[in-house]
Each structure stands twice: as C-alpha cells, then as structure tokens.
Amino acid sequence: MQGPHAQMTDAAYEIRRSEIAALSTDLAPEDPIPVVEYTEWEHEVWRTVCVDLTARHRTDAAAEYLESAEQLAVPLDHVPQLRDVSGRLGSISGFTFQSAPALVPLREFCGGLANSVFHSTQYLRHPRSPFYTEDPDLLHDLVGHGNVLASDRFARLYRLAGNAAARVHSTEALQFIGKVFWFTLECGVVRERGERKAYGATLVSSYGELDHFRSADFRPLDIKSLADVEYDISTYQPILFEADSMDEVEDTVGSFWDTCDDDSIAALLGGTSRSVTPH
C-alpha cells in the first residue's frame with residue numbers, strides 16, 4: 001500500500017491496536033459492542049483491501065460465498081462498526097458478533113460458535129502489509145467469516161463445530177476439531193465447473209492467499225487424511241483440501257462434527273497425540 005499511512009511506525013501501530021483492543025478487554029457477553037472512531041488511515045486500509053478483494057472474488061471465490069456476501073453487504077468504502085454488521089447478520093442467519101481484544105482460546109471461541117456467536121477483533125492490520133496478516137483482524141473476521149455466516153449452510157457448520165468442541169474433553173480431540181476447522185472453514189477450496197474456488201475465510205480475506213492458493217498441493221477432502229497434515233498460520237498454505245461441491249463439504253465436515261467425540265477422534269488419530277496451533 002502506497003501513501004503516507006504506509007510509513008506508520010510499528011510503535012504507533014501497536015499503540016493504536018492496543019487502544020482498540022482495550023475497548024473490549026473487560027466486556028461481558030451481554031455488553032454492547034463498542035463503537036470505534038476509526039482514523040483515515042484505517043478507512044484507507046479498508047478501502048484498499050476491499051476494492052482489490054472484491055475484484056478477486058469474482059474469479060476466485062466460491063459461488064455460495066459470493067451470494068452470502070451480497071446478502072450481508074459489508075461496506076467497501078469505510079470501516080463499518082462491528083455492532084452494525086452484527087445486527088444485520090443476526091437478522092439473516094441468527095449469528096452475531098462479540099468483540100474480542102485478540103485471538104481467544106480455542107475452547108472459548110468454539111463455545112461462542114455453539115451459541116451462534118463469533119468472537120471478532122475490531123482493529124485492522126498494519127497499513128504496511130494490507131494484503132496479508134497472520135493475526136485475525138476486523139477485515140479477516142468480517143470479509144472472511146462474516147460474509148459466509150450469512151449463509152444458512154455455513155452458519156450450521158460453524159454451530160456444529162462449536163457443538164463438537166463442547167462434547168470433547170481431551171486436548172487432542174479439541175485440537176483436531178480446530179484442525180478440521182482450519183482446513184475447511186479457514187482454508188477450504190471447492191471445485192465449481194472444473195475450477196478451484198476458495199470459500200475458507202483465511203483465503204477469501206487475503207489477496208496474498210488468493211494469489212497463492214492455486215499453487216498448493218491439493219488433496220481430496222477427507223477427515224482421516226487431515227490427521228497427517230500439519231499447518232503453520234504464519235505462511236501461505238502449502239497443502240489444501242478440496243471438495244467437489246459444497247454439498248460434499250457439508251456432508252463430510254458436518255457429519256464429522258455432528259457425531260465426533262473423544263473416543264472416535266482418538267481412534268481416528270491412531271491413539272497418538274498430534275499438536276497443532278489453532279487459529
């Protein structure tokens with residue numbers, strides 16, 4: 001991103017990010033989402049990324065993502081207030097947002113999903129790197145997750161992931177549920193008319209990921225195969241799993257989350273512990 005805001009120092013950015021995070025540090029679930037007075041550089045980052053992503057989505061995003069995004073109609077020309085988007089999303093699919101100061105622990109995050117609540121940050125990525133961030137930010141949470149949560153199918157899948165996490169007790173089982181979430185709802189790809197299209201939130205909210213994802217090593221979507229693949233959120237994904245249709249995603253992933261428990265996941269993992277870093 002060119003312009004004066006691209007020269008913002010790391011120290012100034014961290015101060016601003018901390019200011020926004022502090023607004024939600026002590027919020028109770030029933031408290032209203034804070035209103036953030038966004039600065040011009042934040043609006044500039046939002047506009048720059050959204051304009052470029054919208055163009056890329058026409059060729060690279062799955063049809064169901066595009067339809068859902070059109071329904072939610074997140075503004076492209078300014079940073080929206082999270083509480084406004086939350087209200088609109090709630091009227092569409094029943095999901096709402098809860099403001100979070102940063103990435104929340106996986107069990108807490110999934111607990112929200114079970115109750116149709118998505119924890120979202122309210123700060124934006126550094127203006128020096130607007131097209132990719134390894135940390136979740138408002139762009140990732142709204143353009144990536146918010147847009148698909150306006151789809152009834154995706155809203156069901158997110159709830160199923162949350163309910164699955166609530167059923168399990170072992171760390172290994174919880175982490176594996178998180179891994180399935182990562183390779184589908186974060187980094188999922190589907191074939192449409194012979195072309196690979198992205199539907200995962202990490203892919204559709206990152207120009208860099210959309211540039212890179214078709215060069216990945218693609219494997220058929222299979223829950224057992226996921227157990228043997230690790231991931232690193234700090235880089236573009238070298239391995240992705242693709243489905244032949246969104247119905248296959250719903251059948252494969254939805255059925256797993258709907259029925260899994262500690263024992264079935266332990267059997268799937270072969271009794272061994274595999275450590276992953278949840279996003």
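The backbone N, Cα and C atoms fix where each Cβ goes, and this holds for glycine too.
These figures come from a predicted structure and were not determined experimentally.
The feature Fe cation binding site is assigned by Swiss-Prot to H140, H145, E186, with similarity to another entry given as support. According to DSSP, H145 (Fe cation binding site) is assigned to a helical segment. Counting every protein chain shown, the Cβ of H145 (Fe cation binding site) has 25 other Cβ atoms within 10 Å.
A sphere of 10 angstroms centred on the C-beta of C187 (mutagenesis position) encloses 26 other C-beta atoms. Here the residue is the original one, but Swiss-Prot notes a mutagenesis experiment at this spot, C187 to F: Loss of hydroxylase activity. Only a small amount of 3-hydroxy-L-phenylalanine (meta-Tyr) is formed; when associated with G-202.
Cβ neighbour count for T202 (mutagenesis position) (all protein chains, 10 Å cutoff from its Cβ): 25. In three-state terms derived from DSSP, T202 (mutagenesis position) belongs to a helical segment. In Swiss-Prot, a mutagenesis experiment is listed as T202 to G, annotated with the note 60-fold increase in the preference for 4-hydroxy-L-phenylalanine (para-Tyr) over 3-hydroxy-L-phenylalanine (meta-Tyr) formation. Only a small amount of 3-hydroxy-L-phenylalanine (meta-Tyr) is formed; when associated with F-187.
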Secondary-structure category, per DSSP, in which C187 (mutagenesis position) falls: coil
Quick one: pull the CA-CA distance for E186 (Fe cation binding site) versus T202 (mutagenesis position), whole Å only. 5
Assigned element (helix, strand, coil) containing H140 (Fe cation binding site), judged by DSSP: helix
Determine, to the nearest whole angstrom, how far the Cα atom of H145 (Fe cation binding site) is from the Cα atom of T202 (mutagenesis position). 8
In angstrom units, rounded to an integer, how far apart are the Cα atoms of H140 (Fe cation binding site) and T202 (mutagenesis position)? 7
